Amino acid sequence: MLLIDKTVIVTGASRGIGRAAARECARQGARVVIGHSGSDEGRAGALSLAEEIAAFGGTAIAVGADAADLDSGEKLVAAAVEAFGSVDVLVNNAGICPFHSFLDMPRELYLKTVGTNLNGAYFTVQAAARRMKEQGRGGAIIAVSSISALVGGAMQTHYTPTKAGLLSLMQSCAIALGPYGIRCNAVLPGTIATDINKEDLSDLEKRERMTSRVPLGRLGEPDDLAGPIVFLASDMARYVTGASLLVDGGLFVNLQ
């Protein structure tokens, strides 16, 4: 197992990519903090995941911490330290993607998206990094960015800048935190079938068109991200920092 004796915080872990990542981290021996929004749906999803992890002999706790709350990172770190004594890995996954056209973008929607996807992430990364520095044995931070950090989207003008920002944050943090042995990397999912884009993918014609652009011939699934995230969290990636890993079935190179 790759993550034995490590404590891993995963934000947005009640469903989708975060859920798959948290589950696989637990399978690899980690003690997992399942971060969720605090909503009834988020709480239910996180608790069911904690039960699933316990069923195969893993260890996990569920913690409500809305990613839009700039203090959520401190809350997650405090919960991890209280329950498990340390923070070794942060997987910053929480994010929203409400599609909307540019010219009539509501200011509130823009601010909510940036607040959740980028501002919340910044301070969560900071909180985890401070704890890792204090512990004195390094650590790993993985941000779930997106292929949207590299390509535009007419209905995502409020979303793509946040994902580009996450990628840039990991690159800068790799430099800032390298002296403390803290590695910072980003994974860039392509089109992954999750709740966040369920409505967009419900159009079968559009779904088929999107699938046809992927060289591997299918859309991604949350579990497709779990392995790359575990790799970057583990000591197998001990000399990997400031990197960006596309997990898109070849979509980006095909778009080029």
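Glycine is treated like the rest: Cβ placed from N, Cα and C.
Substitutions noted, but not modelled.
Within the same chain, the residues at least 6 positions away from S146 (active site, proton donor) whose Cβ sits under 8 Å from its Cβ are T160, K163, L188, P189, listed in sequence order. What Swiss-Prot records for S146 is active site, proton donor.
According to Swiss-Prot, the active site, lowers pKa of active site Tyr annotation covers K163. There are 26 other CB atoms within 10 A of the CB of K163 (active site, lowers pKa of active site Tyr), with all protein chains counted.
The NADP(+) binding site annotation in Swiss-Prot covers G12, S14, R15, I17, S37, D66, A67, N93, Y159, K163, I192. Annotation for Y159 (NADP(+) binding site): spatial neighbours C97, P98, T113, N117, S148, G153, criterion Cβ-Cβ under 8 Å with sequence separation of six or more. Annotation note: Y159 (NADP(+) binding site) sits in a coil segment as assigned by DSSP.
Under the heading beta-L-rhamnose binding site, Swiss-Prot lists S146, S148, Q156, Y159, T191, N197. Using a 10 Å radius centred on the Cβ of T191 (mutagenesis position) and all shown protein chains, the other Cβ atoms total 22.
In Swiss-Prot, a published mutagenesis experiment is listed as R15 to T, annotated Increases specificity toward NAD(+). Shows a strong decrease in catalytic efficiency with NADP(+). In sequence order, G45, T194, D195 constitute the residues six or more apart from R15 (mutagenesis position) in its chain with CB-CB distances below 8 Å.
Looking at Swiss-Prot, the entry for mutagenesis of S37 to H says: Increases specificity toward NAD(+). Shows a strong decrease in catalytic efficiency with NADP(+) and an increase in catalytic efficiency with NAD(+). Under 8 Å, Cβ to Cβ, and six or more positions away along its own chain, S37 (mutagenesis position) finds G12, S14, G64, A65, D66, A67, A94.
Per Swiss-Prot, mutagenesis F99 to A or Y is noted as: Shows a strong decrease in catalytic efficiency with L-rhamnose, L-lyxose and L-mannose. Over all protein chains present, the Cβ of F99 (mutagenesis position) has 13 other Cβ atoms lying within 10 Å. Secondary structure from DSSP puts F99 (mutagenesis position) in coil.
Quoted from Swiss-Prot, the note attached to the mutagenesis of Q156 to A states: Almost loss of activity with L-rhamnose as substrate. Counting only residues at least six positions away in the same chain, the Cβ atoms of C97, F99, S148 sit under 8 Å from the Cβ of Q156 (mutagenesis position).
In Swiss-Prot, the entry for mutagenesis T191 to F states: Retains 4% of wild-type activity with L-rhamnose as substrate. The structure shown retains the original residue. Mapped onto three states, the DSSP output places T191 (mutagenesis position) in coil.
Where Swiss-Prot documents I196 to A as a mutagenesis experiment, the accompanying text is: Shows a strong decrease in catalytic efficiency with L-rhamnose as substrate, but does not affect catalytic efficiency with L-lyxose and L-mannose. Secondary structure at I196 (mutagenesis position), taken from DSSP and collapsed to helix, strand or coil, is helix.
Among the sequence features in Swiss-Prot, the mutagenesis site D200 to A is noted as follows: Retains 16% of wild-type activity with L-rhamnose as substrate. Annotation for D200 (mutagenesis position): spatial neighbours F99, K206, criterion Cβ-Cβ under 8 Å with sequence separation of six or more.
Where Swiss-Prot documents D200 to H as a mutagenesis experiment, the accompanying text is: Retains 22% of wild-type activity with L-rhamnose as substrate.
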(request) List the same-chain residues at least 6 positions away in sequence whose Cβ sits under 8 Å from the Cβ of I196 (mutagenesis position), in sequence order, or say none. (result) G16, G95, I96, C97
(request) Just name the most isolated of the binding-site residues S148, N197, going by other Cβ atoms within 10 Å of its Cβ. (result) N197
(message) Using other CB atoms within 10 angstroms as the count, which residue among the binding-site residues A67, I192 scores least?
(response) I192
(message) Helix, strand or coil for R15 (mutagenesis position)? Use DSSP.
(response) coil
